[in-house]
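Okay, so here's the structure we're looking at.
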Amino acid sequence: MDLLEKKNIKKGGEVEEEVARKGEERKEEEVVVEEKSHQQQQQQGEEELVGLSLAGGRPKVFPMSSPPPNPSQLTIFYGGSVCVYDSVPPEKAQAIMLIAAAAAAAASATKSNAAIAVKPPVMPAANATQAAVSPVLTRSLSLQSTSVATGQPQVAADPSSICKLQADLPIARRHSLQRFLEKRRDRLVSKAPYPTKSSEGMEASGMEVTAEGKAQ
């Protein structure tokens with residue numbers, strides 16, 4: 001019994017020593033951790049002071065780690081579809097934009113030229129009215145179309161001659177009427193043995209027409 005008690009006492013003492021030793025190790029580890037944290041705090045304070053001095057008294061944030069740069073992408077919308085290209089330098093993207101702008105400008109210029117070429121000629125209102133009112137011009141145009149159909153050489157209409165013909169139309173009509181009345185009067189005179197009232201009236205009307213023609 002004495003031996004067992006001695007062994008137990010010895011084991012108990014060893015256990016107590018082991019516990020005490022582990023407690024001391026833990027204390028030492030805690031002291032080391034505290035010292036490290038204190039050193040880190042001091043280092044951070046020094047860095048903040050240096051940052052303030054460099055920024056002119058303003059606080060400056062130092063990033064711990066910079067994120068990786070995103071690769072440059074080019075997105076193109078064309079024909080209702082979306083195309084995305086990776087790793088496109090800015091110079092190449094600018095060149096593509098210049099080429100697209102030049103192509104768009106050329107397409108718009110082509111459309112405008114085509115619209116101008118297709119536009120029908122507009123006839124002025126004054127010329128249209130003159131063509132509708134003047135029968136002489138209509139007759140000359142019909143003569144020109146007939147000459148084209150038959151293969152004859154065309155003769156250009158002179159505006160001064162057209163105006164002269166328009167002015168001479170009433171005089172020509174009066175002269176033809178005068179000649180007709182004179183012939184009719186001569187026929188009646190030759191047939192009748194003596195002058196009648198109707199012939200006298202016709203002579204008077206013929207004299208009036210002659211007087212009007214001379215006055216003009």
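Quick reminder: no glycine exception, Cβ is built from N, Cα and C everywhere.
Taken from Swiss-Prot, the feature domain 'Tify' covers 67-102, and the record attributes it to sequence analysis.
Among the mutagenesis experiments that Swiss-Prot reports, ALA172 to Gly is described with the note: In eg2-1D; increased root length, extra glume-like structures and altered floral organ numbers and identities. Secondary structure from DSSP puts ALA172 (mutagenesis position) in a helix.
Within the domain 'Tify' (67-102), the DSSP-based counts of helix, strand and coil residues read 13 helix, 12 strand, 11 coil.
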